[in-house]
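A short write-up of the structure that comes next.
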Amino acid sequence: MGDWAQLAQSVILGLIFSYLLAKLISIVVTFKEDNLSLTRHPEESQLEIKPEGVDSRRLDSSCGGFGGEADSLVAEQGSSRSDSVAGDDSEEDDDWEGVESTELDEAFSAATLFVTTAAADRLSQKVPSDVQQQLYGLYKIATEGPCTAPQPSALKMTARAKWQAWQKLGAMPPEEAMEKYIEIVTQLYPTWLDGGVKAGSRGGDDAASNSRGTMGPVFSSLVYDEESENELKIDAIHGFAREGEVENLLKSIESGIPVNARDSEGRTPLHWAIDRGHLNIAKVLVDKNADVNAKDNEGQTPLHYAVVCDREAIAEFLVKQNANTAAKDEDGNSPLDLCESDWPWIRDSAKQAD
């Protein structure tokens with residue numbers, strides 16, 4: 001009886017082992033078959049699954065010569081092999097683009113460093129203002145993209161010019177902006193690369209951050225920093241008019257400082273008072289015989305300023321003081337031309353003048 005029990009047990013174990021072995025073989029066969037089939041991810045492109053034991057470099061080759069199992073794979077997948085090769089080429093192109101982009105970034109950084117170093121050098125050639133503005137616009141596009149900053153006041157000439165240079169470039173690609181920036185620098189300084197490398201080894205970030213001079217703060221923001229820009233030089237009397245300091249203003253005039261003294265932009269204290277909206281200062285200056293028709297370097301009078309800044313009370317005061325409503329600036333515009341507000345009195349004044 002005991003022998004029969006052992007025999008039955010052996011048979012059962014044998015059956016179990018046979019079942020497991022058959023299952024294992026089935027899994028292996030299924031796995032191999034899966035390796036030879038094409039799978040597709042719902043959100044990704046076709047993937048080429050290669051069978052075990054086949055050299056992947058051979059499957060990626062554009063040549064023939066596949067045998068046996070490899071030939072069967074190509075027949076099943078159709079054009080998937082060519083897609084895979086195209087994908088590999090695309091990845092290689094991306095790699096090259098990355099290298100080119102890095103080289104362009106480095107060249108652009110070297111160019112900007114050279115420009116800031118040249119700007120700090122007073123012996124360097126003077127760059128025309130229109131070129132400065134163009135460089136500024138290209139720099140902003142390359143580093144920040146399209147202009148989204150609000151338009152500065154018309155009275156902030158430098159800031160407005162920079163904003164316009166940036167804004168007119170629209171959605172120019174940063175890479176194109178970098179290339180054009182480098183091109184302009186090369187036109188200005190054909191040997192800039194040698195100088196740029198030397199400057200980089202000497203100055204570094206300090207040279208860039210402290211640069212001022214002919215180029216001005218070319219890479220600064222649009223904030224019009226009147227106290228730090230070397231482009232604008234004002235005397236104390238202009239500062240008092242700008243800040244509305246009546247007592248100090250009167251002391252300056254009484255000490256002999258001309259009431260129509262001009263700053264580096266041709267502005268008088270009256271221009272500054274109106275720019276900041278100080279009607280009381282304007283009245284003090286006019287009382288001290290300030291010229292209500294004085295023109296700055298752009299040909300604009302205090303009335304131009306009042307109209308552009310939409311300061312009706314000051315504009316009306318100036319007109320009553322015989323300010324010329326028809327005075328033309330360098331662009332050929334009079335205060336009347338620039339007036340966008342509905343001020344009947346300024347129209348009536350212009351008619352009376354005619």
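Counting begins at 1 with the first residue displayed.
Glycine too: its Cβ is placed from the backbone N, Cα and C atoms.
Fair warning: this is a prediction, and the values are worked out from it, not measured in the lab.
DSSP assigns Lys162 (acyl-CoA binding site) to a helix in the three-state reduction. Cβ neighbour count for Lys162 (acyl-CoA binding site) (all protein chains, 10 Å cutoff from its Cβ): 26. What Swiss-Prot records for Tyr136, Gly137, Leu138, Tyr139, Lys140, Lys162, Tyr181 is acyl-CoA binding site, and it gives experimental evidence as the kind of evidence.
If you look up Swiss-Prot, you'll see 104-194 marked as domain 'ACB', on the strength of sequence analysis. Over the domain 'ACB' (104-194), the average per-residue pLDDT in this prediction is 82.
In the structure as shown, the Cβ atom of Tyr136 (mutagenesis position) sits within 10 Å of 24 other Cβ atoms. Here Swiss-Prot notes a mutagenesis experiment, Tyr136 to Ala, with the remark: Loss of palmitoyl-CoA-binding activity.
On its own chain, Lys140 (mutagenesis position) has Cys147, Trp166 as residues at least 6 apart in sequence with a Cβ closer than 8 Å to its own Cβ. For the published mutagenesis Lys140 to Ala, Swiss-Prot gives the following note: Loss of palmitoyl-CoA-binding activity.
Its Cβ placed at the centre, Gly145 (mutagenesis position) has 13 other Cβ atoms within 10 Å. Gly145 (mutagenesis position) falls within neither a helix nor a strand when secondary structure is assigned with DSSP, and so counts as coil. Quoted from Swiss-Prot, the note on the mutagenesis of Gly145 to Ala is: Normal palmitoyl-CoA-binding activity.
DSSP assigns Pro152 (mutagenesis position) to coil in the three-state reduction, outside any helix or strand. Among the mutagenesis results in Swiss-Prot, Pro152 to Ala has the note: Slight increase of palmitoyl-CoA-binding activity. The residue drawn here is the original one.
All protein chains considered, the CB of Trp163 (mutagenesis position) has 21 other CB atoms within 10 Å. Per Swiss-Prot, mutagenesis Trp163 to Ala is noted as: Normal palmitoyl-CoA-binding activity.
Here the residue is the original one, while Swiss-Prot reports the published mutagenesis Trp166 to Ala with the comment Slight increase of palmitoyl-CoA-binding activity.
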Which mutagenesis positions (Gly145, Pro152, Trp163) fall within 10 Å of Leu138 (acyl-CoA binding site) by Cα distance?
Gly145
Could you tally the C-beta atoms, other than its own, that fall within 10 angstroms of the C-beta of Tyr139 (acyl-CoA binding site)?
21
Ranking the recorded positions Gly137, Pro152 by other Cβ atoms within 10 Å, which is at the bottom?
Pro152
Spatially closest candidate among Gly137, Tyr139, Lys162, the listed binding-site residues, to Pro152 (mutagenesis position) (Cα to Cα):
Lys162
From binding-site residues Gly137, Tyr139, Tyr181, the one whose Cα lies nearest Trp163 (mutagenesis position):
Gly137
